[in-house]
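Asks: Would you mind keeping the following structure in view while I ask a few things?
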Amino acid sequence: MSGAPPPSSGFAPRSYGQQPLSHAPRSSMMSVEYDGIPLPPPSIRSCGSQQYVTSYIPTGAAFPPSSVQDMISSMKSYASATDLVRTYSEIPSVEEALSTLDRAAAALNARRYRDALKLYLEGGYAMANVAERQANPKICNLLTSKGFETLNWCARLCDWIEGRIKEKHPRPGVHKVGIPVSNWDEDWVGPFMDEEEARRMWYTPVYCPHPIDFSNLGYRLRCVETGRRPRLMICITMYNEGPQQLKATLKKLANNLAYLKEQMPGDEKSLTGAFAGDDVWQNVLVCIVADGREQVHPKTLDYLEAIGLYDEDLLTINSAGIGAQCHLFEHTLQLSVNGKCLLPIQTVFALKENKASKLDSHHWYFNAFAEQIQPEYTAVMDVGTMLTKSALYHLLFAFERNHQIGGACGQLTVDNPFENLSNWVISAQHFEYKISNILDKSLESCFGFISVLPGAFSAYRYEAIRGAPLDAYFQTLNIELDVLGPFIGNMYLAEDRILSFEVVARKNCNWTMHYVKDAVARTDVPHDLVGLISQRKRWLNGAFFATLFSIWNWGRIYSESKHTFVRKMAFLVFYVYHLLYTAFGFFLPANLYLALFFIVFQGFQQNRLEFIDTSEYSQTVLDCAVYIYNFSYLFGLLMLIIIGLGNNPKHMKLTYYFVGAVFGLMMMLSSLVGAGIFFSTPATVHSIVVSILTVGVYFIASALHGEVHHIFMTFTHYTALIPSFVNIFTIYSFCNLQDLSWGTKGLHDDPLLAASLDETEKGDFKDVIAKRRALEELRREEKERVENRKKNFEAFRTNVLLTWAFSNLIFALFVVYFASSSTYMPVLYIFVASLNTCRLLGSIGHWVYIHTEGLRGRVIDKSECGNGTGRYPQNSYVQLEEHYAALAEDQRTYASGRTNASVRTVNDVSSAA
């Protein structure tokens, strides 16, 4: 048999009835074959004007030419559409055909349905015609399939225009297209997966203005179609990183799957059966979300295409006329290292059409993909993060051992720290990361509240974050900044801190956070001071306002959550510590200045340096030393404020390096003088204890955790850069509070764009003039709104900057003129020693917690405590199956020719589900 049956409304396909998720056979997703060559798929009716088509398109041989000619000549199938349009002009090139379909999508968005029908019909015919002139079989078949799809859509759109379909706004249906991958190795497949899964990549253009409607609009991930439901989903966010970073991240994930596979069932430290054995890869789904099609590194796309996870031709042709916000590629990867094959990785590559933000990428991941899968656990990480081979195992083990844990993070470290010891910026960050893990996260984990689970590598129990916590997490995506204001806008620069707090304070729950030391991940960090300034601006602003938010809303833990009385009392202790630590950080620039002033320069002036006799110097020389110090320090601070207001750090690189070097020399001089004073004066118990609790804590805690060599090798680097961390980063951050580009740029639709799309330029002359005047008025109001928002944000920036600067200035002047070194320094030492004592006790407590795990497991069973059930949250997934069953029933109703049947809309079906 040759030729394809014309895709008419009366044709009933034989194997396209959608079944519930867990029962849909793979064969039902294939198109009808003739003489061994799959022909273009007929349309599938599922709901209103919507459709769901899954078709596999071969690329080795072209479709028979007669099938295309039969389709074009069968005009009776499109009689209604032709009567409406009555015009047809052949478009001679692929570029013009694609452009016509894009204009059709724009007309459809503007609700100019008859114009859209005309353009879709022209574009569909053009696709079918230009396909015959393509020498490449792959391009020929893709164009032919697109032509069939578009003309079928024209027939359905015509039915809607003439009132035969009841639906509010018609949209092209879901069309998932599969093509063979080029790098398939038939010798590799072996026992892990079948040939079909290994050879095929699937692409779906996604039109979904709101990701939460992904499932309701009929989109399905490939693993759902094949009856799989992964228990662990991993989100990898990507922006413009190179291919080497993505390659390293994926291979480290494959190593983690191999480690999970080798776990022995029944062992005391083994995971449940889903995360062990040869089929462990089927319970893990990796989602790579790229923020903007134009922003992705071209070589990264080349790498993705090489491994079968991207195809430019497929995207260009099949997304035409859809107006897709996201391009979805799905494939089970086959990676190898040095000829050794790794476990398969079920992978989804979501390429967003427009740049929005990392938060928007998480919005797609959580509300579209994870909401459909309903995994038990979900992890988030950045491209470039490299997990050690057992990192995922340790996180999953913590979740399975204690079902009260709602979120957990591993130990994040700097990549190749010892190879970069000559780079002081990298070494200082390595010290900071280590101390944060050893002291801060260990302390917070003892209380059950980790202030921030880093987006570079952390994991959550999906049950703990689904609902209210995620709604709060994505708040800035749904509400305009004019309404939120600058405080909340800056707070959401550290949205992961908000998510952590919302999980712990969740109403009627008692979730806790946990730090897993053995789950180690290496990450790439900024290599120079300028790059670090830009990064820390986002971190510091977000952390400061998020901390104020958590302090202000701490009462929710007591009034809304179901934590035990003992846990709430522990949170009260942590709240006091958190409050003192935040206050100390606010006045840290003044305290740093005062410490340098009293230790070095006033000691030099008053001959209090035991190892240097300054009595022989004239008073003028002694006073000049103090004046020079004050002038240099103040000049450096003023310079930082001036260049921080409205200047990009990249344009002031030399200035920042100069100021950082001056502050670094002052800090090193202070450290040497302080060491000289300590070793030249008689030792007392008080001085030894204070010294240990201020500086020795870093070495004691790191030695306890077996990482003291990291601290020894990078302590000098960090000491020299302390003034840069305190002064440069903080001043630049407060000088740019009005800049929220990291968390909010491009997150909101432009109302002017929507207005221009709705403008039809139809009607009489007066109507057109009135519409143009209305659009001009809208533009004027939008301009005023943007200017007012800019003024409000800049005023907020100025007020906060002045408050912070004058608070530190007044505090420093008060101490200098009304206190002495003998009064201030002991108070400072005791305060710092007290905070560090708390951190040390927390580090020791976490060390004891780790090394008594076996004993606690025999005494305390937390496998069924808390909110976790240890099972899937089945309710939502059952609703999803009911939703797709309803779509399948609508499809069968339409295909059987029962034209009088009541066809439900997508919203009606989702409400019923």
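Cβ coordinates come from backbone N, Cα and C, glycine included.
Where a substitution is noted, the model still shows the residue that was there originally.
These came from Swiss-Prot, pasted as-is:
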type	residues	note
BINDING	THR237, GLU241, ASP291	UDP-N-acetyl-alpha-D-glucosamine binding site
MUTAGEN	ASP291 to Ala	Abolishes the catalytic activity
MUTAGEN	LEU359 to Ala	Leads to 70% loss of activity
MUTAGEN	ASP382 to Ala	Abolishes the catalytic activity
MUTAGEN	GLU432 to Ala	Greatly impairs the catalytic activity
MUTAGEN	TYR433 to Ala	Greatly impairs the catalytic activity
MUTAGEN	VAL452 to Ala	Greatly impairs the catalytic activity
MUTAGEN	GLU495 to Ala	Leads to 95% loss of activity
MUTAGEN	ASP496 to Ala	Abolishes the catalytic activity
MUTAGEN	ASP496 to Asn	Strongly reduces the catalytic activity
ACT_SITE	ASP496	active site
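Each of these features: where is it, how hidden is it, and who are its neighbours?
Replies: Cβ-based neighbour count (10 Å, all protein chains) for ASP291 (mutagenesis position) stands at 23.
Under the three-state DSSP scheme, LEU359 (mutagenesis position) falls in the helix class.
Taken residue by residue with DSSP, ASP382 (mutagenesis position) is part of a strand.
For GLU432 (mutagenesis position), the count of additional Cβ atoms within 10 Å of its Cβ stands at 16 [all protein chains shown].
According to DSSP, TYR433 (mutagenesis position) is assigned to a helical segment.
Within the same chain, residues at least six positions away from VAL452 (mutagenesis position) with a Cβ under 8 Å of its Cβ are ALA494, ASP496, ARG497, SER500, ALA543.
When other Cβ atoms within 10 Å of the Cβ of GLU495 (mutagenesis position) are tallied across all protein chains shown, the result is 24.
Within 10 Å of the C-beta atom of ASP496 (mutagenesis position) sit 23 other C-beta atoms, taking all shown protein chains into account.
DSSP assigns ASP496 (mutagenesis position) to a helix in the three-state reduction.
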Asks: Since the record lists GLU241, ASP382 as recorded positions, which of them has the fewest other Cβ atoms within 10 Å of its Cβ?
Replies: GLU241
Asks: Starting from the Cβ centroid of THR237, GLU241, ASP291, which together make up the recorded UDP-N-acetyl-alpha-D-glucosamine site, report each further residue of the same chain whose Cβ lies within 8 Å of that point, ordered by sequence.
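Replies: The answer, listed by sequence position, is ILE236, MET238, TYR239, ASN240, VAL289, ALA290, LYS358, SER361, ASP382, VAL383.
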Asks: Drop a 10 Å sphere on every Cβ of the recorded positions THR237, LEU359, TYR433 and tell me which sphere holds the fewest other Cβ atoms.
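Replies: It is TYR433 that, of the recorded positions THR237, LEU359, TYR433, has the fewest other Cβ atoms within 10 Å.
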Asks: Going by Cα-Cα distance, which of the mutagenesis positions (LEU359, ASP382, GLU432) sits nearest to GLU241 (UDP-N-acetyl-alpha-D-glucosamine binding site)?
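Replies: Sorting the mutagenesis positions by distance from GLU241 (UDP-N-acetyl-alpha-D-glucosamine binding site), the top entry is ASP382.
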Asks: Whole number in angstrom, please: the longest C-alpha to C-alpha distance across THR237, GLU241, ASP291 for UDP-N-acetyl-alpha-D-glucosamine.
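Replies: So the maximum pairwise Cα distance among the UDP-N-acetyl-alpha-D-glucosamine binders is 11 Å.
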Asks: Can you grab the distance from TYR433 (mutagenesis position) over to ASP382 (mutagenesis position)? Cα atoms, rounded to a whole Å.
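Replies: The Cα atom of TYR433 (mutagenesis position) is 17 Å away from the Cα atom of ASP382 (mutagenesis position).
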Asks: Out of ASP291, LEU359, ASP382, GLU432, which of these mutagenesis positions is nearest GLU495 (mutagenesis position) by C-alpha distance?
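Replies: Nearest candidate: LEU359.
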Asks: Sort the recorded positions THR237, ASP291, LEU359, GLU432 by C-alpha distance from ASP382 (mutagenesis position) and give me just the closest.
Replies: THR237
